[in-house]
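Written out below as structure tokens is the structure these notes cover.
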Amino acid sequence: MDLGDNELTLTPIPGKSGKAYMGSYPDGKRIFVKMNTSPILPGLAREQIAPQLLWSRRLADGRDMCAQEWLTGKILTPYDMNRKQIVNILTRLHRSRPLMTQLSRLGYAMETPVDLLQSWQETAPDALRKNHFISEVMADLRQTIPGFREDHATIVHGDVRHSNWIETDSGLIYLVDWDSVRLTDRMFDVAHMLCHYISEHQWKEWLTYYGYKYNQTVLSKLYWYGQLSYLSQISKYYMNQDLENVNREIHGLRHFRDKYGKRR
């Protein structure tokens, strides 16, 4: 894909829904290019949460194109996800009033737990919504809606799986792919982290370091949002036709419910 602009050539990056590219110039310089990404990228870069934004422009076909610095490093693995740097980045994100204000001005609405369930129901593929096990999970979630205070809502990333974290060769860690950003309870991100990557015996330390109290109220909310995080991943993998990870997430959700369901 050649834009004919400053001789920038775009090469699609596999696995990014056709919206991400490696941009290259004749002199060998490389950049990361994303189509129709979140307009809050400059703010995220200022907070050192996301890579630096180099430029953005509107294409003739109406799409927005943003360029970020090309990072030399690696994508984190599940075994990397217990680092304190990651907790610090999430804390910085969730406590950022400027980013939350910017999202509000862009028209993002506050989402309650009920809204989150409704959003999943409206966007999930029919095959998932009709699945007996998933229908059972959704019914349980509707019966156990956690408390929610709008004045405690924060900006959340919405998809903190390990493949959305990048560590540079210099040791900096960035959170990328902001297509799922929303305004809701910070537990949306926290529960995904804990139920997918952090051993139960480390939950108290992790939550305390983040800033939570470790009590039954928090654990009940963790159980609710943890299930929602599995449903979210199942839906995303299914829509990308990644059935191996769909099955892995369903297995994880079954195990999570079997292990923690009686402790609510």
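Glycine is no exception: its Cβ is also placed from the backbone N, Cα and C atoms.
Listed in Swiss-Prot for this protein:
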ACT_SITE  Asp159  active site, proton acceptor
BINDING   Phe32, Trp70, Gly73  ATP binding site
MUTAGEN   His157 to Ala  Growth defects. Is able to localize to the septum
MUTAGEN   Asp159 to Ala  No effect on growth
MUTAGEN   Asn164 to Ala  Growth defects
MUTAGEN   Asp177 to Ala  Growth defects. Is able to localize to the septum
MUTAGEN   Asp189 to Ala  No effect on growth
Based on Cα distances to Phe32 (ATP binding site), point out the closest of the mutagenesis positions His157, Asp159, Asn164, Asp189.
Asn164
Could you find out if DSSP has Asp159 (mutagenesis position) as helix, strand or coil?
coil
Could you check which of the recorded positions Trp70, His157, Asn164, Asp189 is the closest Cα neighbour of Asp177 (mutagenesis position)?
Asn164
For the mutagenesis positions Asp159, Asp177, Asp189, which one has the sparsest Cβ surroundings, going by other Cβ atoms within 10 Å?
Asp159
Name the residue among the binding-site residues Phe32, Trp70 whose Cβ has the smallest number of other Cβ atoms within 10 Å.
Trp70
So which recorded positions out of Trp70, Gly73, Asp189 end up within 10 angstroms of His157 (mutagenesis position), measuring C-alpha to C-alpha?
Asp189
Would you give the longest CA-CA distance, in whole angstrom, between residues of Phe32, Trp70, Gly73, the set recorded as binding ATP?
13
Give me the long-range Cβ neighbours of Gly73 (ATP binding site): same chain, 6+ apart, Cβ under 8 Å, in sequence order.
Ile166, Glu167, Thr168, Asp169
Cα proximity to Trp70 (ATP binding site), best match among mutagenesis positions Asp159, Asn164, Asp189:
Asn164
Helix, strand or coil: which one is Trp70 (ATP binding site) in, per DSSP?
coil
Relative to the mean position of the Cβ atoms of Phe32, Trp70, Gly73, the recorded ATP site, which additional same-chain residues have Cβ within 8 Å?
Arg30, Pro51, Gln68, Glu69, Leu71, Thr72, Ile166, Thr168
10 Å Cβ neighbour count around His157 (mutagenesis position)?
25
Just to verify a number: CA distance, Asp189 (mutagenesis position) to Asp159 (mutagenesis position), in angstrom, no decimals.
7
